[in-house]
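**Student:** Positions annotated as active site, cysteine persulfide intermediate by Swiss-Prot: Cys328. The pyridoxal 5'-phosphate binding site annotation in Swiss-Prot covers Ala75, Thr76, Asn155, Gln183, Ser203, Gly204, His205, Thr243. Annotation source Swiss-Prot lists [2Fe-2S] cluster binding site at Cys328, citing sequence analysis. Cys328 to Ala appears in Swiss-Prot as a published mutagenesis result, with the remark: Loss of cysteine desulfurization.
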Amino acid sequence: MKLPIYLDYSATTPVDPRVAEKMMQFMTMDGTFGNPASRSHRFGWQAEEAVDIARNQIADLVGADPREIVFTSGATESDNLAIKGAANFYQKKGKHIITSKTEHKAVLDTCRQLEREGFEVTYLAPQRNGIIDLKELEAAMRDDTILVSIMHVNNEIGVVQDIAAIGEMCRARGIIYHVDATQSVGKLPIDLSQLKVDLMSFSGHKIYGPKGIGALYVRRKPRVRIEAQMHGGGHERGMRSGTLPVHQIVGMGEAYRIAKEEMATEMERLRGLRNRLWNGIKDIEEVYLNGDLEHGAPNILNVSFNYVEGESLIMALKDLAVSSGSACTSASLEPSYVLRALGLNDELAHSSIRFSLGRFTTEEEIDYTIELVRKSIGRLRDLSPLWEMYKQGVDLNSIEWAHH
């Protein structure tokens with residue numbers, strides 16, 4: 001077993017060796033290095049064929065038509081293209097958008113930008129377990145609502161939203177539905193031939209593909225229109241200009257092919273490991289599970305350890321690569337906005353750790369993690385005056401702290 005142990009698969013994943021090997025064939029003079037838009041010679045044709053194969057592999061995993069897959073630089077761009085693109089195209093119908101407070105920043109900040117441009121956005125608060133109440137969503141829908149954006153799996157707490165039911169509600173009212181599926185694709189089954197989803201964002205690097213590549217699914221029947229955000233040579237049916245990075249696209253395609261093959265068995269394996277981890281730490285005093293095991297992705301476990309400062313816990317767990325909140329927010333000292341939206345107080349939000357497991361996680365690593373967490377929590381609480389006061393029965397909320 002190698003230390004440190006990587007348990008931050010929701011931030012990024014290593015590229016699968018099979019993917020890396022495939023990508024190497026599309027870069028050098030000996031490989032297929034041509035521009036797929038070069039229609040006048042074999043170098044271009046071969047590159048175009050490689051892109052077509054990858055497009056099919058991605059479409060296969062999610063039950064889409066390959067013509068519905070638009071390549072982007074990643075899920076952040078896909079979210080931007082979907083939300084801005086749909087809002088701008090359909091603004092004559094209305095300027096109201098609905099999303100949730102626990103979406104990824106790429107969705108929230110895109111909506112904030114649209115608010116500055118005159119759109120109105122409703123931010124739904126989830127229930128305590130992170131799941132959106134569909135009655136609240138329905139109540140928020142208006143005649144001028146043109147777009148709903150609610151993610152599939154949350155990147156911090158792993159809860160799974162009922163995208164099938166949300167899709168039905170949107171379709172019945174003629175509202176475009178966008179789903180950020182970054183954390184679910186290749187991990188949970190997605191069948192866009194059945195789901196009433198109009199736009200869906202995908203990433204390469206969360207599922208053992210390369211960074212810097214993603215895709216946006218844009219439904220053809222019934223046809224969904226978006227306005228391009230990147231202009232140029234008219235690539236990707238005019239929706240996203242820019243020379244296609246063949247090596248990255250091939251890598252993403254191969255990663256999605258592997259995911260389709262291994263998904264069923266791998267998810268059972270990860271669910272077993274996640275449950276093993278939770279069962280190993282859940283009897284520690286004052287430990288809280290954030291999210292919902294039953295309605296949760298099999299690879300994410302978010303836990304708060306009361307009376308332990310999250311930062312000091314991460315330092316104590318230096319043999320584990322884990323995060324507090326998401327990679328995007330863990331660089332700041334703000335408590336996670338996702339956990340705050342669930343109703344956690346600052347203290348509990350600050351003392352949260354996200355464990356996210358993946359393809360190369362072993363049982364041995366999980367057992368080591370359990371032992372290390374138990375030891376570290378014990379040691380940190382021995383040093384904590386707050387823990388001592390709690391054990392003495394002092395109500396910490398009633399204390400007036402002096403401000404210096």
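Positions of Cβ are set from backbone N, Cα and C atoms, glycine also.
For all the noted positions, this structure keeps the original residue and models no substitution.
Can you tell me where each of these features sits in this structure?
**Tutor:** Under DSSP, His205 (pyridoxal 5'-phosphate binding site) is assigned to coil, being neither helix nor strand in the three-state scheme. Sequence-distant contacts of His205 (pyridoxal 5'-phosphate binding site), defined by Cβ-Cβ distance under 8 angstroms and a gap of at least six in the same chain, are Thr12, Thr13, Val15, Gly74, Lys211, Gly212, Ile213.
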**Student:** So, in DSSP terms, is Asn155 (pyridoxal 5'-phosphate binding site) helix, strand, or coil?
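**Tutor:** DSSP assigns Asn155 (pyridoxal 5'-phosphate binding site) to coil.
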**Student:** Enter the number of other CB atoms within 10 angstroms of the CB of Gln183 (pyridoxal 5'-phosphate binding site).
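**Tutor:** Result for Gln183 (pyridoxal 5'-phosphate binding site): 27 other Cβ atoms within 10 Å.
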**Student:** DSSP on Ala75 (pyridoxal 5'-phosphate binding site), three-state: which is it?
**Tutor:** helix
**Student:** When DSSP states are folded down to helix, strand and coil, where does Gln183 (pyridoxal 5'-phosphate binding site) land?
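**Tutor:** In three-state terms, Gln183 (pyridoxal 5'-phosphate binding site) counts as coil.
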